[in-house]
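To keep things clear, I will list the structure first and then write my remarks on it.
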Amino acid sequence: MMCQKFYVVLLHWEFLYVIAALNLAYPISPWKFKLFCGPPNTTDDSFLSPAGAPNNASALKGASEAIVEAKFNSSGIYVPELSKTVFHCCFGNEQGQNCSALTDNTEGKTLASVVKASVFRQLGVNWDIECWMKGDLTLFICHMEPLPKNPFKNYDSKVHLLYDLPEVIDDSPLPPLKDSFQTVQCNCSLRGCECHVPVPRAKLNYALLMYLEITSAGVSFQSPLMSLQPMLVVKPDPPLGLHMEVTDDGNLKISWDSQTMAPFPLQYQVKYLENSTIVREAAEIVSATSLLVDSVLPGSSYEVQVRSKRLDGSGVWSDWSSPQVFTTQDVVYFPPKILTSVGSNASFHCIYKNENQIISSKQIVWWRNLAEKIPEIQYSIVSDRVSKVTFSNLKATRPRGKFTYDAVYCCNEQACHHRYAELYVIDVNINISCETDGYLTKMTCRWSPSTIQSLVGSTVQLRYHRRSLYCPDSPSIHPTSEPKNCVLQRDGFYECVFQPIFLLSGYTMWIRINHSLGSLDSPPTCVLPDSVVKPLPPSNVKAEITVNTGLLKVSWEKPVFPENNLQFQIRYGLSGKEIQWKTHEVFDAKSKSASLLVSDLCAVYVVQVRCRRLDGLGYWSNWSSPAYTLVMDVKVPMRGPEFWRKMDGDVTKKERNVTLLWKPLTKNDSLCSVRRYVVKHRTAHNGTWSEDVGNRTNLTFLWTEPAHTVTVLAVNSLGASLVNFNLTFSWPMSKVSAVESLSAYPLSSSCVILSWTLSPDDYSLLYLVIEWKILNEDDGMKWLRIPSNVKKFYIHDNFIPIEKYQFSLYPVFMEGVGKPKIINGFTKDAIDKQQNDAGLYVIVPIIISSCVLLLGTLLISHQRMKKLFWDDVPNPKNCSWAQGLNFQKPETFEHLFTKHAESVIFGPLLLEPEPISEEISVDTAWKNKDEMVPAAMVSLLLTTPDPESSSICISDQCNSANFSGSQSTQVTCEDECQRQPSVKYATLVSNDKLVETDEEQGFIHSPVSNCISSNHSPLRQSFSSSSWETEAQTFFLLSDQQPTMISPQLSFSGLDELLELEGSFPEENHREKSVCYLGVTSVNRRESGVLLTGEAGILCTFPAQCLFSDIRILQERCSHFVENNLSLGTSGENFVPYMPQFQTCSTHSHKIMENKMCDLTV
C-alpha cells in the first residue's frame, strides 16, 4: 500500500510599493467590496491587467518574485514541480469587472502581487469584505467572507489586518513605512473572519491605512493597500424600544427610541408588512423617531422593523431591529378603556369591519350596555371610516352585578359586534380622617365637602356613635347618634374636636346631607383614638461630621408619649433656600443615633427627625427642630493646588524672577479648609528647601539653576496634602518647540475658541497651559491647564471687542516647560468676518429709530385719524335745550331719553290742500234736565259718510247703544265703511251752568255708542244747513272743570239743542285760562297720527276701535281744555281751533294717561 504525503504549498505574496505618494492606497467604499485574486486564464484581460498596467509579464521582471513549490513524497521520492504564473489582486464587483489596481501612470509602475504556482492555474481566490465603524465609535470592524467557489476553508485560515493611523492630519504626508503598521489578529469561523481595530475618538476623521494578510493551507495572500476615514463608515446600533399604537385619527403610529450616543443626526428606514385584505409591504425613510401609517385596518397585522444610518448619507445602515408584530381586531376601539371621574367628558373612536368590509362611519351607531342607544347628537365623523362618540358631564357608573363599568358598543345599523369599550366613572366618597394628639387628650377629625355634589338648599352635619370598646368589624349607622359641631376652616375642610376621649372606644362617624327632598348618609367609618395617635417629635436632635471617618452622625431622644415602640425617620440635606432632602429609616426602637454617608464633607447639613408607632398605626409626628452641622477639617487635603508661573526679567540672562500663581483650593479638595500653603524647592546644587507662604496664593523667587522644580502643598488642621503638582523650570526645555500653530477665533464677547496643532517629539507631554491677557498690559494675565490630547478649547471670559489680546500656549513636559506659541490678536479670517458684520450694528439702530419715529407720528396724528374715520359726537352741554340741566343725576337722562320734561314749541303744521270749513256753537243750557249733558263736549268729525246707508261708521264694532236721557234711540251701523281722505275738525262747547248738576251726578261711566246712524240722529238736522255736511262727522268729548274723569251721558235731543246755540261768548268777569290744543295729522297717518296735546305734555293717539269708548282726560294734570266760565269773546277772534302743537307731559301724568286713558287715533 502506497502512502502519499502532501507537503504544504507555500505561497509568498510580496507587495510592491510605488514610492511616489500615499495616493497609491485604494479608497474603499463605505459598504461591501470584493477582493479578487486569480491566474490570467481565469478572467479576461481587464481582470488581469488593471488600467495602466501592461498585459505581459515582462513588465514585472524588476519585482521580486516568490517561488511556490509543490512537493509530493511518494514512496520516499521527492518530486518538485516548478511553474511561473503572475497573479493580480484587485477590488471589484462580483463579476470581476471594473477591477481596480493602483498604478502610477507617470512612471509606468504597477502595484501587483507576483506569484509563482501551478495549483491556482484554473481557479482564483475571491473574498467578500465589509468594513464599518461601530456605533459607539470605539471599534473599527472588518468582516471577510469567502465566495462560494473559494478553494480554501475558513477554519484553516489565519487572517491578520495591518493598519496605520497617523498622529496628525496632514494634506501631504510621507509614505508609510512598513514597520509603522500595527498587526491585529482576526477571529475566523466557518462563516467568515472578523477583525477589530481600536480607534481613538479623537482620530475618527484621520485616514486609516490598512491591508490584509491571509494564510490558508500553507499559502499566503496579501491584499492591496486600503485607505478610509472611520467617521464616514459608522454603522449605528439598531434602534430600540420599537412599539406601535393606534392614534385618535385612526392611524398606526410606529415609534422607537432615539440613539443619544450618536454624535450626528440619523435617518431611519422603516420596513413594515401589512397583512389585511391585501398584503402590502413598504419601506419608508424618515428623519424623526416615529412614522404614521395611514388608515389602519381592523383585523390586520403589522410586522415592523427599523434600522438607522447617518442623515448625510455616509456610513453604513445598521442591522434591522427585532421584528415587532401588532394585530388589530375586527372592531377597533381607541382608546379601548377610559377611567374618569364624575362630571367629566370622555370620547371613544371606532373602526368597524364586517365580513372583510369596512363599514362607513355614517352607518355606525353607538349603544351603552346594549340597552340604551346613544343620541346621534353625540356622534362625530372623524373620517370615512372612523366614528367618534362623546359623553359629556358623566355620572357615576352604576354597578351591574360584577361589572363596574359601562360597556360602550360600536355597532352597524343592523348588528353589533361582541367587542366593546369600557367606561369607568368613579365617584369619590367623603373621607373622614382623625388624629389623636401626642398628649393623648383630644382627637381632631377633618373632612372635605368637595366630593358632595352641588345640591341647592342642602346642609351637612357630622354624626357619631361611641361604642364602649373597640370598633366593630363592619361599622354601620346606629339609630341613636349624636351630632357634632364642626367649624369650616380656611383650607375648605371642616374640623371637629372630640375632648375628652376614650382611647379604646370605637367612634363610628358618617356625614349626613340634609335636604328638603330627604337625607343622605355617607358610608360610615369607625375610628379608635389609640390607633390614630400622632406622637410628639423627637427632642434634643444633634448633627455633626465625624473626623477621619467623614460620616454624618445624628442623635436624638424619643418622646414620652406614646409608650409604644417607635420607628424613626431622618431627613437631611444641604442647607440653603431649596433643600433637596434625603431620608433614612431607623427601625430599631432602642436606637438613639445613626451615622449616614454624605458626599460633601465640607458643607453645612440640616437634619430633622420624626417618629411613629413601629406597628404602623397612627401618623408620623411633626419634624423636629432642625439641627445644623459645623464645618471643620475631617481629613488632610486631597491634593495641592494647581499653579502656574509668571516670568520677569531678560530672557537672555541666567537669573530670572519667577512668580508662582495658584488658585485657592475648594472645600471638597481641602477637606475642609486650608490654613496655609507651603512651597518646596528642589535643585541639583542647593538640594531641597521649603517656604511657608501662609494664606497667600503667590510666591516670587529667583531662578538661577539650570533645572529648578517647585511643588505647592496645602496644609489644614490635620496635615499637608498627599497628592501635589510639580513644575520644573529648565533652560534646555524652554527651547523645545512642540506647538506648530495656534489660532484664535472669537465666537462672542464672552467666548473665544483656540485651536492648535502639535508636532511629534521625543518628550512626554504632560499637559498644556493657555495664557491670555490684554496686549501690552502686564497685569490681568489669566491661565488655564488643559489635557494634552485636546486640540481645541473654548475660553469663557469677558472679552472687550476694542481691545487686542495676546494668547500663549505652553507645552509642559516631564522635564520642564517647553517653548510657547504666542499670537497677538485674533486670526485674520475671524477679524475680517467681524468687520463685515459691523454693518449689522449700524443697520439695527436705524431700523429701531425708524420704528420709534413712525409710532410717534401715529400718536400725534391720532386726533386727525379719529376725525377722518369717525364722526364727532356733539357735546350735549353745547345745546340750548340742555342749558341748566345737571347731567350728574340719573333722573336727567331718564327724562331726556323718554319724554321731555318741558314743552318744546314747534311751528304750525302745514295741512294738506283740502277745503276746510269750521263752525263754533256754544249752548248755555239744555231743554230739559233729562237731556242735559253733564260735561263740555267737543265734536271732532273724522269719518266719511256712507252715501248708500247715510250713516256714520265710527268703529269696527257694530253694537247698538242707548244714550241715557228721556229719549232713547235705537242706532244701527254698518260693518264696513269706506274712508276717504279728509281734514279733522273740532267743535268746542262749554256750559258753566251745569257744574252743580255735574257734581251731583258724580262720576258717570256710560259708554257712548260706537256707531251713530244718520237717519235717527238730530245731529244731521242740526248740521244740514251748515258746512259740516260736506265733511265726515265724529264727536270728541272733553270734561269741563271736573277733578275726576267723566264720561258724558248724552241724548240726541240734548245734543241737538247744544248744536243750535249760536250766541256770543261773554268776555268779562273771567280770568285767563290755559288752552289745550288738538293736534292735526296727515290723512295718510290716520292709524297712528297725533290728535291731542296739552299743556302738561300729553301726546295721545286715537285708535279706531276706541272711538267714543270710555274717553277721559285728567283735568288737574293737564291744562284745562275748556274752563268753567270760558270767555272767548263774541267774535271768536281769540279762539284758534287748530294750532298743531307737540308738547310733553310729566312722567307721572304720562303713566296715568297710559294706564287709564284710551289712545285717540283714527
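Placement of Cβ uses the backbone N, Cα and C atoms for every residue, glycine included.
As annotated by Swiss-Prot, domain 'Fibronectin type-III 1' applies to 238-331.
On the 0 to 100 pLDDT scale, the domain 'Ig-like' (329-427) averages 85 in this prediction. Swiss-Prot lists 329-427 with the feature domain 'Ig-like'.
Residues or ranges marked as domain 'Fibronectin type-III 2' by Swiss-Prot on the basis of sequence analysis: 537-632.
The domain 'Fibronectin type-III 3' annotation in Swiss-Prot covers 637-729.
Under the heading of mutagenesis, Swiss-Prot lists Glu891 to Ala and annotates it as follows: No effect on STAT3 phosphorylation.
Here the residue is the original one, but Swiss-Prot notes a mutagenesis experiment at this spot, Glu894 to Ala: No effect on STAT3 phosphorylation.
For the published mutagenesis Glu902 to Ala, Swiss-Prot gives the following note: No effect on STAT3 phosphorylation.
A mutagenesis experiment is reported in Swiss-Prot for this position, Tyr1077 to Phe, and the note states: No effect on EPO-induced tyrosine phosphorylation.
According to Swiss-Prot, the mutagenesis experiment Tyr1138 to Ser carries this note: No change in EPO-induced JAK2 activation and EPO-induced tyrosine phosphorylation. No phosphorylation; when associated with L-985. No phosphorylation; when associated with L-985 and F-1077. No STAT3 activation. No change in SOCS3 binding nor signaling inhibition. No effect on ERK/FOS activation.
According to Swiss-Prot, the natural variant Val541 to Ile carries the annotation: In strain: NZO. Under DSSP, Val541 (variant position) is assigned to a strand (E or B) in the three-state scheme. If you draw a 10 Å sphere around the CB of Val541 (variant position), it holds 19 other CB atoms from the protein chains shown.
The Cβ neighbour count for Asp600 (variant position), using a 10 Å radius over every protein chain in view, is 12. Swiss-Prot gives this note for the natural variant Asp600 to Asn: In strain: KK Obese.
The note that Swiss-Prot attaches to the natural variant Val651 to Ile is: In strain: NZO.
Record note (Swiss-Prot), natural variant Thr1044 to Ile: In strain: NZO. The unchanged residue is displayed.
Separation of the C-alpha atoms of Val541 (variant position) and Asp600 (variant position): 21 Å, rounded to the nearest whole number. As a summary of secondary structure, the domain 'Fibronectin type-III 3' (637-729) carries 4 helix, 53 strand, 36 coil according to DSSP.
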